[in-house]
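K.L.:
Pasting a structure below so you can have a look.
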Amino acid sequence: MYDWFSEMRKKDPVYYDGNIWQVFSYRYTKEVLNNFSKFSSDLTGYHERLEDLRNGKIRFDIPTRYTMLTSDPPLHDELRSMSADIFSPQKLQTLETFIRETTRSLLDSIDPREDDIVKKLAVPLPIIVISKILGLPIEDKEKFKEWSDLVAFRLGKPGEIFELGKKYLELIGYVKDHLNSGTEVVSRVVNSNLSDIEKLGYIILLLIAGNETTTNLISNSVIDFTRFNLWQRIREENLYLKAIEEALRYSPPVMRTVRKTKERVKLGDQTIEEGEYVRVWIASANRDEEVFHDGEKFIPDRNPNPHLSFGSGIHLCLGAPLARLEARIAIEEFSKRFRHIEILDTEKVPNEVLNGYKRLVVRLKSNE
């Protein structure tokens with residue numbers, strides 16, 4: 001795929017494939033992400049659907065349609081402001097000890113002879129942390145993972161659609177049951193002027209949005225640092241922060257995203273009509289040689305590193321500071337405990353949007 005990205009950046013950085021516009025270069029990807037006045041994140045007719053729901057024209061809808069990810073200003077700004085402070089440096093500082101202790105406990109459960117570190121570390125860590133932030137029972141983490149996969153992948157054969165619908169209703173019911181027993185941020189949402197479905201969507205987004213991406217960031221970092229034999233250098237030169245940023249660039253947890261044009265738009269040499277869908281390839285933009293010297297090469301101390309893996313503009317990922325903190329602590333503690341990592345088996349996430357591993361089986365030797 002990356003060979004195709006490289007070819008398209010040179011030949012057709014903005015390309016129409018007969019169905020959807022595709023963007024490959026850093027310059028135009030960033031332009032689409034930043035220009036919310038021309039490129040909308042509302043891909044589902046958010047406002048129209050919400051109005052129909054309130055008027056009773058729609059009896060049931062999926063709450064995750066109604067979030068800051070799928071809205072434009074001014075509603076987007078209102079939604080984002082309600083939880084911005086929980087990801088502030090001051091708030092995250094209070095979580096560092098909890099994250100480190102949780103990471104050490106999870107590492108204790110790993111069998112160094114052979115074990116799956118996606119299952120034992122990369123999956124549970126972000127779920128446990130967001131559960132604490134929201135005041136939800138940590139013992140329900142297995143349910144959170146199942147629901148997270150459901151919302152992230154939205155996969156299913158025709159015969160499985162009914163079962164998927166039942167699981168989605170379970171998720172909605174769970175969030176409803178805990179709306180009045182959460183922490184300050186949950187109370188803030190409950191007491192806001194949002195509609196009931198917006199409140200549900202908001203809490204569901206906070207609960208699961210960062211799980212898959214943080215899991216992918218941790219597992220991708222382990223893969224990249226092992227593949228390029230970088231663990232010793234990262235330890236000795238204390239390159240954890242820069243190396244994780246490079247893993248974000250080189251192996252982004254999210255490969256692409258989509259916007260919809262609000263008006264006729266000129267992008268590069270192409271003219272895109274109003275109402276067209278535009279797919280921007282973050283994974284391609286992150287290796288654009290016009291921005292990243294030796295973009296196809298993994299450089300653990302790369303600086304500067306203006307990758308787009310957490311987005312750009314008003315939709316820059318709200319939870320990015322938390323994801324970075326979790327990944328840094330996970331990699332630090334993992335690296336301190338194990339000096340040799342042998343990858344035995346892997347299984348990729350079956351999804352062209354998310355980039356990560358369902359399984360990452362390793363053999364480890366401790367530093368003792």
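From the backbone N, Cα and C atoms, a Cβ is placed for every residue, glycine too.
None of the listed substitutions appears in this model.
Grabbed the feature section from Swiss-Prot, which reads as follows:
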{"type": "BINDING", "residues": "HIS76, ARG80, THR257, ARG259, HIS315, CYS317", "note": "heme binding site"}
{"type": "MUTAGEN", "residues": "ASP77 to Arg", "note": "1.4-fold reduction in styrene epoxidation activity. 13-fold increase in lauric acid hydroxylation activity"}
{"type": "MUTAGEN", "residues": "THR213 to Ala", "note": "1.2-fold reduction in styrene epoxidation activity. No effect on thermostability"}
{"type": "MUTAGEN", "residues": "THR213 to Ser", "note": "5-fold reduction in styrene epoxidation activity. No effect on thermostability"}
{"type": "MUTAGEN", "residues": "THR213 to Val", "note": "147-fold reduction in styrene epoxidation activity. No effect on thermostability"}
{"type": "MUTAGEN", "residues": "THR213 to Phe", "note": "Loss of styrene epoxidation activity. No effect on thermostability"}
{"type": "MUTAGEN", "residues": "THR213 to Trp", "note": "19-fold reduction in styrene epoxidation activity. No effect on thermostability"}
{"type": "MUTAGEN", "residues": "THR214 to Val", "note": "3-fold increase in styrene epoxidation activity. 6-fold increase in lauric acid hydroxylation activity. No effect on thermostability"}
{"type": "MUTAGEN", "residues": "THR214 to Ala", "note": "2.7-fold increase in styrene epoxidation activity. No effect on thermostability"}
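Surface or core, plus neighbours and distances: that's what I need for these features.
P.N.:
Within 10 Å of the C-beta of HIS315 (heme binding site) there are 20 other C-beta atoms, taking all protein chains into account.
The Cβ of ASP77 (mutagenesis position) lies under 8 Å from the Cβ of ILE314, each of these being in the same chain and 6 or more residues away along the sequence.
Listed in sequence order, the residues of the same chain lying 6 or more apart from THR213 (mutagenesis position) and placing their CB within less than 8 Å of its CB are PRO253, VAL254, CYS317, ALA323, LEU354.
The secondary structure of THR213 (mutagenesis position), as reduced to three states from DSSP, is helical.
Within the same chain, residues at least 6 positions away in sequence whose Cβ sits under 8 Å from that of THR214 (mutagenesis position) are ALA122, LEU125, PRO126, PRO253, LEU322, ALA323, GLU326, ALA327.
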K.L.:
Which entry in the list of binding-site residues, HIS76, ARG259, has its Cβ near the fewest other Cβ atoms, using 10 Å as the limit?
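P.N.:
It is HIS76 that, of the binding-site residues HIS76, ARG259, has the fewest other Cβ atoms within 10 Å.
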K.L.:
If you measure every Cα to Cα pair among HIS76, ARG80, THR257, ARG259, HIS315, CYS317, the residues listed for heme, what is the largest value in Å?
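P.N.:
This binding site's residues have a maximal Cα-Cα distance of 19 Å.
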K.L.:
If you run the three-state DSSP split on HIS315 (heme binding site), which class comes out?
P.N.:
helix
K.L.:
Tell me whether ASP77 (mutagenesis position) sits in a helix, a strand or coil according to DSSP.
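P.N.:
Note: ASP77 (mutagenesis position) is helical by DSSP.
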